[in-house]
Amino acid sequence: MSEDQKSENSVPSKVNMVNRTDILTTIKSLSWLDLMLPFTIILSIIIAVIISVYVPSSRHTFDAEGHPNLMGVSIPLTVGMIVMMIPPICKVSWESIHKYFYRSYIRKQLALSLFLNWVIGPLLMTALAWMALFDYKEYRQGIIMIGVARCIAMVLIWNQIAGGDNDLCVVLVITNSLLQMVLYAPLQIFYCYVISHDHLNTSNRVLFEEVAKSVGVFLGIPLGIGIIIRLGSLTIAGKSNYEKYILRFISPWAMIGFHYTLFVIFISRGYQFIHEIGSAILCFVPLVLYFFIAWFLTFALMRYLSISRSDTQRECSCDQELLLKRVWGRKSCEASFSITMTQCFTMASNNFELSLAIAISLYGNNSKQAIAATFGPLLEVPILLILAIVARILKPYYIWNNRN
């Protein structure tokens, strides 16, 4: 057997060994709290539903009617909704945003990401929601609202695990955070009512004002608090102490606030949820399809956009091709793995905290829209963990441009 054949035959075994190691590394990259998140969400829902069914007096404890409220949401629930959004915002490097825009590749990737996140993403989720929930208007609206809410912070975790470009990811997260203040209201009305031809109980102008106010309160308040906490803490304590002590204290409150919010919702709605569990579970279909389609569509697009259009350069001639015989993508070897991963996970992720907060504010904590919005994080964490593992598995099978 020739040396080339020996080298070629050794590639699969090496790749398989790398894959097994990468899978374990990917899983270990998450904290045990992150890994337990799907189970703790399910446990919170089960306990709340049991309380709702067997303690009927609990169902109206958190209703806005007859209690102090903000934007139609009871104060106890409002506190939970705001608390769960502050920690992700505190993790974003707001103080460094001006440095990144000087890099030409970031400006180019930002334009592509805006198109994927604000045009393709909501369209894809709307199409999938209609496909699976054609006869379930309220659940469909809740799923569409998840699609309109683009991810602002959780993607930082997935990007780091998959080996994405951290600088690019920070720019995309900050840009999406600011754009959501402006775009969420018109897009929610457009996809939930205008193109869906769903009946409006009020005028377009009044509905727009309600959605815009809800976004201003339930994104604006935590956004402002999060930025003040980060910038103030960095000034007083320094970056090292902030990340070592302050951020470590703040981070768990995102999931504490989220689980508390889930608990309240299912106490209010749990008894009805049991009777409609079949139609509610249908919400899983568009969400699961969205995560996988969005991720692999972006992966394929990033490879396609890197294909050389020159007649004289049809295939890769870099050193990697000489070393790896059995690889794919020789014509698209200009693709960067780190940039591709950042685009894939930014496209596949959603801001489930915002969609849940707005659903509660607009339709009430006992609405089907709010129930549908709770399924986002239940599915997003395990599926994106799977996709992070898939990214590690796919990497050795493709040639990548590592110059960045």
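Indices start at 1 and increase along the chain as displayed.
Glycine residues also receive a Cβ, built from the backbone N, Cα and C atoms like all the rest.
Nope, none of those substitutions made it into this model, it's the original residues.
DSSP assigns Cys90 (mutagenesis position) to a helix. Counting only same-chain residues six or more apart in sequence, the Cβ atoms lying under 8 angstroms from the Cβ of Cys90 (mutagenesis position) belong to Gly226, Ile229, Arg230, Leu247, Ile250, Ser251. Quoted from Swiss-Prot for the published mutagenesis Cys90 to Ala: Leads to ER retention and arsenite sensitivity.
What Swiss-Prot says about the mutagenesis result for Asn117 to Ala is this: Impairs cell membrane localization, and leads to arsenite sensitivity. Just so you know, the Cβ of Asn117 (mutagenesis position) picks up 24 other Cβ atoms within 10 Å once every protein chain is counted.
A strand conformation is recorded for Arg150 (mutagenesis position) in the three-state DSSP classification. Of all Cβ atoms in the protein chains displayed, 29 besides its own lie within 10 Å of the Cβ of Arg150 (mutagenesis position). According to Swiss-Prot, the mutagenesis experiment Arg150 to Ala carries the annotation: Leads to ER retention, protein unstability and arsenite sensitivity.
According to Swiss-Prot, the mutagenesis experiment Asn176 to Ala carries the annotation: Leads to ER retention, protein unstability and arsenite sensitivity. The Cβ of Asn176 (mutagenesis position) has 23 neighbouring Cβ atoms from other residues within 10 Å, across all protein chains displayed.
In Swiss-Prot, a mutagenesis experiment is listed as Cys192 to Ala, annotated with the note Results in moderate reduction of arsenite transport capacities and sorting perturbations. All chains included, 25 other C-beta atoms sit within 10 angstroms of the C-beta of Cys192 (mutagenesis position).
Arg230 to Ala appears in Swiss-Prot as a mutagenesis experiment; the accompanying note says: Leads to ER retention, protein unstability and arsenite sensitivity.
The Cβ neighbour count for Phe266 (mutagenesis position), using a 10 Å radius over every protein chain in view, is 25. Here the residue is the original one, while Swiss-Prot reports the published mutagenesis Phe266 to Ala with the comment Impairs arsenite resistance.
In Swiss-Prot, the entry for mutagenesis Cys316 to Ala states: Results in moderate reduction of arsenite transport capacities and sorting perturbations. The structure shown retains the original residue.
Listed in Swiss-Prot as a mutagenesis experiment, Cys318 to Ala is described as follows: Results in moderate reduction of arsenite transport capacities and sorting perturbations.
Counting every protein chain shown, the number of other Cβ atoms lying within 10 Å of the Cβ of Arg230 (mutagenesis position) is 22.
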